[in-house]
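Peer 1: Sending over a structure as structure tokens; questions will come in a sec.
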Amino acid sequence: MAAQKKKAQDEYGAASITILEGLEAVRKRPGMYIGSTGERGLHHLIWEVVDNAVDEAMAGYATTVNVVLLEDGGVEVADDGRGIPVATHASGIPTVDVVMTQLHAGGKFDSDAYAISGGLHGVGVSVVNALSTRLEVEIKRDGYEWSQVYEKSEPLGLKQGAPTKKTGSTVRFWADPAVFETTEYDFETVARRLQEMAFLNKGLTINLTDERVTQDEVVDEVVSDVAEAPKSASERAAESTAPHKVKSRTFHYPGGLVDFVKHINRTKNAIHSSIVDFSGKGTGHEVEIAMQWNAGYSESVHTFANTINTHEGGTHEEGFRSALTSVVNKYAKDRKLLKDKDPNLTGDDIREGLAAVISVKVSEPQFEGQTKTKLGNTEVKSFVQKVCNEQLTHWFEANPTDAKVVVNKAVSSAQARIAARKARELVRRKSATDIGGLPGKLADCRSTDPRKSELYVVEGDSAGGSAKSGRDSMFQAILPLRGKIINVEKARIDRVLKNTEVQAIITALGTGIHDEFDIGKLRYHKIVLMADADVDGQHISTLLLTLLFRFMRPLIENGHVFLAQPPLYKLKWQRSDPEFAYSDRERDGLLEAGLKAGKKINKEDGIQRYKGLGEMDAKELWETTMDPSVRVLRQVTLDDAAAADELFSILMGEDVDARRSFITRNAKDVRFLDV
């Protein structure tokens, strides 16, 4: 995208807006349009409005997008594009009202207005209006400022304001709390998405501001043992009228995808200095790719179509993979880096340690599924494959030193793959000697229905023993682990598969790993990681999550992985049943409530702090952590694969400074990280 705004040669006006249907169904079934009414659906409202602004940038008419999380819970999105049309539409009402009140009304249906766009522009913004209590629009176009307000989706009347030579649109909305489970936006979630959009649109500036940071939320560090004197009424009044503190971030990447790859690899050791960067254009198609190999063992390839994150890949990724595998094998054979008698390197061998971003722009995209996470255009595969064949061949020929390093890494990966295959076969042979082909230490459940079955992966033999005794053996299976499993972030697959604990987990789940993974063979639809509530327990949980993320990611993507929440405290009352607390705050609350109710706590061991799961007997473990009617399970989600990839690299990788910096920044944040 050129940083300079394109002249509005193409007509984007009332005639460009096409209506397909009305808004009636949105409030009745919001999930059909935004996925859910939870936190994810709430943030989807922002994405819809931001997509509009970014589409103006993609078309060459906007250079800056400003997003503000307003103090009162609303959101403001502004761009310096052409402005939403205000002229009277063929339907007899102002065009802005058509865009805001009619579903499937937008300029994206008119190829003259937008050659390429992410999703159908007018669709999203009308859905935002339908699911908001109030929406305000301010427009600069046709020589004037214009404004319109929508109360419960109904327009109050378009107003013409002062003359102006500027152009652009500003949309403010307040999500309806009667529709959404929460109306609180997460700053980091918004920041990650906007950063992604800035990477994908070279030269675009996106500013994010959060006005919700008030004086009460600012905590100063304690620098002495002497507390400050209480503030006077006048001082407090002055503070309340002072401007609120805000936090803001600006995203601007002149290098575009090259900067994106640098960002992905910043916590990893690149094995060649230059970043491979190329693009190509065809009829109705464009592709841009940036890539660089690192010394790690995990592939980190992220794909986008019209700036939409295609988590499930699609034809653009297929074309890239096919070309990369072909080019590297040909180069390796031609340069005798691979002997003629040697088998070809596989795609997995070549992509080990690869960080890449693939961005295509398609005039008529076909997305598979409602969530638009897989690109289906068959012609895109051959287009991307052709461009990649030409450009990658040129890069390998022009950079023989770097090319040799890449090929040698792939050859080393192939050797590890062969060793891993032998390790897999060993796992299978070993499994066959166990009863039913399952690990000997697995206490399986009686149910044969995976949908009703749960597997508890438990830290330590002692806790495993209590879990086996306390479980409901009809549907709960127990797999105890002895000590810490291998850190898969720092080990190649052949070493990983030699680890006894990893073998037991893979065999128990039944799905296989990597290219052999088959979710249809999953033996338990709930996989519960149960570890001590201390630092060691959290480390073991992270090791397990890293294994699942790197080797069996669809388990997380399909919502099968959970974290158990064992209690931290047991309160023993005299002449009353004991109570369990899962945090210091809950302990204090239960204690205060009990004492107010006239209960008496045991004097000697009234409050017991559990140091580990092994301290609980079978009955306590069932009552607090395993009984479906009372237990607390945290589902592990994967909202952003790139962010999760970065998180695991920081927490479990080789870069000590990056890990220390992350821990320092997040030490005060006691919320769980949804990875």
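Every residue, even glycine, has its Cβ placed from backbone N, Cα and C.
No noted substitution is present; original residues retained.
For Y12, N52, D79, G83, 107-108, Y114, 120-125, S169, 370-372, the entry in Swiss-Prot reads ATP binding site. Sequence annotations record features per position, and here Swiss-Prot assigns Mg(2+) 1 binding site to E459, D532. Annotation source Swiss-Prot lists Mg(2+) 2 binding site at D532, D534, citing sequence analysis. Among the features that Swiss-Prot reports, domain 'Toprim' is placed at 453-567, with the record citing sequence analysis. Mutagenesis annotation in Swiss-Prot: G157 to S, described as Increased resistance to aminopyrazinamides, however genome not sequenced; the structure shown retains the original residue. As a published mutagenesis entry, S169 to A appears in Swiss-Prot alongside the note: Increased resistance to pyrrolamides and novobiocin, however genome not sequenced. Mutagenesis annotation in Swiss-Prot: D472 to H, described as No supercoiling activity; the structure shown retains the original residue. Here Swiss-Prot notes a mutagenesis experiment, D577 to R, with the remark: <2% supercoiling, 4% decatenation. For the mutagenesis result E620 to R, the note given in Swiss-Prot is 10% supercoiling, 7% decatenation. Among the mutagenesis experiments that Swiss-Prot reports, E623 to R is described with the note: <2% supercoiling, 2% decatenation. The note that Swiss-Prot attaches to the published mutagenesis D627 to R is: <2% supercoiling, 3% decatenation.
Structural setting of the listed features?
Peer 2: Of all Cβ atoms in the protein chains displayed, 27 besides its own lie within 10 Å of the Cβ of G83 (ATP binding site). Following the DSSP three-state reduction, the secondary structure of G83 (ATP binding site) is coil.
Its Cβ placed at the centre, D532 (Mg(2+) 1 binding site) has 21 other Cβ atoms within 10 Å.
Around the Cβ of D534 (Mg(2+) 2 binding site), 12 further Cβ atoms fall within 10 Å across all displayed protein chains. When secondary structure is read from DSSP and collapsed to three states, D534 (Mg(2+) 2 binding site) falls in the coil class.
Across the domain 'Toprim' (453-567), the prediction's mean pLDDT works out to 88.
Long-range Cβ proximity for G157 (mutagenesis position), meaning a same-chain Cβ under 8 A and a gap of 6 or more residues, is found for Q148.
According to DSSP, S169 (mutagenesis position) sits within a strand segment. Taking a C-beta cut-off of under 8 angstroms and a sequence separation of 6 or more, S169 (mutagenesis position) has the following same-chain neighbours: N52, A53, A78, D79, G81, G83, I84, V137, E138, I139, K140.
When Cβ atoms from all protein chains are considered, those within 10 Å of D472 (mutagenesis position) total 14, not counting its own.
Within 10 Å of the C-beta of D577 (mutagenesis position) we count 7 further C-beta atoms, all protein chains included.
Counting only residues at least six positions away in the same chain, the Cβ atoms of G470, K570 sit under 8 Å from the Cβ of E620 (mutagenesis position).
Following the DSSP three-state reduction, the secondary structure of E623 (mutagenesis position) is helix. For E623 (mutagenesis position), other Cβ atoms within 10 Å of its Cβ number 18.
If you draw a 10 Å sphere around the CB of D627 (mutagenesis position), it holds 13 other CB atoms from the protein chains shown.
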Peer 1: Whole-number Å distance between the CA of D472 (mutagenesis position) and the CA of D627 (mutagenesis position)?
Peer 2: 8
Peer 1: If you measure V125 (ATP binding site) to D627 (mutagenesis position) at Cα, how many Å is it?
Peer 2: 44
Peer 1: How does the domain 'Toprim' (453-567) divide up by DSSP, counting helix, then strand, then coil residues?
Peer 2: 57 helix, 21 strand, 37 coil
Peer 1: Tell me the coarse DSSP state (helix, strand, coil) of G157 (mutagenesis position).
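Peer 2: For G157 (mutagenesis position) - judged by DSSP and reduced to three states - the answer is coil.
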Peer 1: Write down the Cα-Cα distance for E459 (Mg(2+) 1 binding site) and D577 (mutagenesis position), rounded and given in Å.
Peer 2: 28
Peer 1: Return one of helix, strand or coil for D577 (mutagenesis position), based on DSSP.
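Peer 2: Looking at the DSSP assignment, D577 (mutagenesis position) belongs to neither helix nor strand, so coil.
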Peer 1: Out of D534, E623, D627, the recorded positions in the record, which is closest to E459 (Mg(2+) 1 binding site) when you go by Cα distance?
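Peer 2: With Cα distances computed to E459 (Mg(2+) 1 binding site), the winner among D534, E623, D627 is D534.
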